[in-house]
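Below is one structure, written out as structure tokens; comments come after it.
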Amino acid sequence: MACRKFCRVYGGQGRRKEEAVPPETKPSRVFPHGPFYTPAEDACLDSPPPETPKPSHTTPPSEAERLCHLQEILAQMYGNQDYPIEDDPSADAADDVDEDAPDDVAYPEEYAEELFLPGDATGPLIGANDHIPPPCGASPPGIRRRSRDEIGATGFTAEELDAMDREAARAISRGGKPPSTMAKLVTGMGFTIHGALTPGSEGCVFDSSHPDYPQRVIVKAGWYTSTSHEARLLRRLDHPAILPLLDLHVVSGVTCLVLPKYQADLYTYLSRRLNPLGRPQIAAVSRQLLSAVDYIHRQGIIHRDIKTENIFINTPEDICLGDFGAACFVQGSRSSPFPYGIAGTIDTNAPEVLAGDPYTTTVDIWSAGLVIFETAVHNASLFSAPRGPKRGPCDSQITRIIRQAQVHVDEFSPHPESRLTSRYRSRAAGNNRPPYTRPAWTRYYKMDIDVEYLVCKALTFDGALRPSAAELLCLPLFQQK
């Protein structure tokens, strides 16, 4: 799985600077109640400052040069006869599992070489009383913190660029078209390309303009059926906080979505800030996000990949939810679990998804809770694995959630067929935090009490007890004072 930021398609920092590509022809428009939560009495500790990066003895290549070089190589790989692309049998095998995989779909088999916990890991974990709060300047145990000094001019860290290299090679091995071919298709429809944004595993994204649109637009060109699936979903949706589909073109088997261009994705927006957002701005972002989630759930749709990279923003009062490539339709009742399968991003997946259990629309509530947490803290991601090539599989992610939140054994689902309960309940045996009280991670972050309450309710461990988006919108944060 690529790093979370790889699928960022709206961030202006990471895009390649290139001259506008003139249009060739004129296009034809195809169509114009959960558990009670008890806050503890102790106050939250201030978030420690970012760590100072260690000096390097070697001068690495420019990040902008690496990004441009990567895009140029991708554009030449299929067209250069000296470097033919051979079919990768392992890629074919992956295609048999999920032929139309969207961006950042979690593939557990890719982590076969990851070191799992030892055999005695099913025993008790360290209890809440055994965790010593870190001194000032240290990071909380196991929680990733982004340092502004690690982010280069392109908006990517060195680890993220390495992940992009691997993901781009994987996309080509699965039969993806190079950016040069995709650019010709886009300009052939009358668009002028002003820049190529970070390529994704299912297609290319271009910053474009067209005489039919008064402002810049984003053209997302994808070769997998997941792009067509996303187009069908977007055509059904009409909500101010959901990314609208302006137009749709299908050329040579490639589906091109025309979307409005926002200033940045929420991940990039938060990374650029020096300080966290205020309570009114956090409430505005949270209200719009939960309103969009409530709307799609009432339409019988589960997004399954809600994260800051898939939320686009002009201002905190103007955001929208996008990237529906991993979405699916509800089967049966919204409250009845169904085995939809794993999809989305491991770091933001709900525990029941990671365990392979049937699930409901409340998996989106868990992911939305993580987004609201990042919006409030702005420089850290809860439950995220350390960066680098060795990122833990689903098993390690569940263990990380249990450890960092100090999940109590009584907070697991009582359902006898729950894999999450049968396989992982024993790992919470040593956790001493009383059930349904403030999770352990709240000790390390200072948040408005109403924001903290909202996040904790959204991150209810048992999906059956997790509140709906409509219920969360009734919490004190959204009530006028």
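Positions of Cβ are set from backbone N, Cα and C atoms, glycine also.
At each noted site, the model still has the original residue.
The annotation active site, proton acceptor is assigned in Swiss-Prot to ASP305 on the grounds of sequence analysis. Just so you know, the Cβ of ASP305 (mutagenesis position) picks up 25 other Cβ atoms within 10 Å once every protein chain is counted. According to its DSSP assignment, ASP305 (mutagenesis position) is coil.
According to Swiss-Prot, the ATP binding site annotation covers LEU197, THR198, PRO199, GLY200, SER201, GLU202, GLY203, CYS204, VAL205, LYS220, on the basis of sequence analysis. The Cβ of LEU197 (ATP binding site) has 22 other Cβ atoms within 10 Å, all protein chains considered.
The domain 'Protein kinase' feature in Swiss-Prot is assigned to 191-478.
Among the mutagenesis results in Swiss-Prot, SER147 to Ala has the note: Complete loss of autophosphorylation. The residue drawn here is the original one.
Looking at Swiss-Prot, you'll find the mutagenesis LYS220 to Met noted as follows: Abolishes kinase activity. For LYS220 (mutagenesis position), other Cβ atoms within 10 Å of its Cβ number 26.
Quoted from Swiss-Prot for the published mutagenesis ASP305 to Ala: Abolishes kinase activity.
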Round to a whole number and give the Cα-to-Cα distance in Å for the pair ASP305 (mutagenesis position) and LEU197 (ATP binding site). 20
What count of other C-beta atoms do you get within 10 angstroms of the C-beta of VAL205 (ATP binding site), across all chains shown? 25
Integer Cα-Cα distance in angstrom, LYS220 (mutagenesis position) to LEU197 (ATP binding site): 10
Around GLY203 (ATP binding site), how many other CB atoms lie within 10 A of its CB? 27
DSSP state at GLY203 (ATP binding site), helix/strand/coil: strand
Quick one: what's DSSP say for LYS220 (mutagenesis position), helix, strand or coil? strand
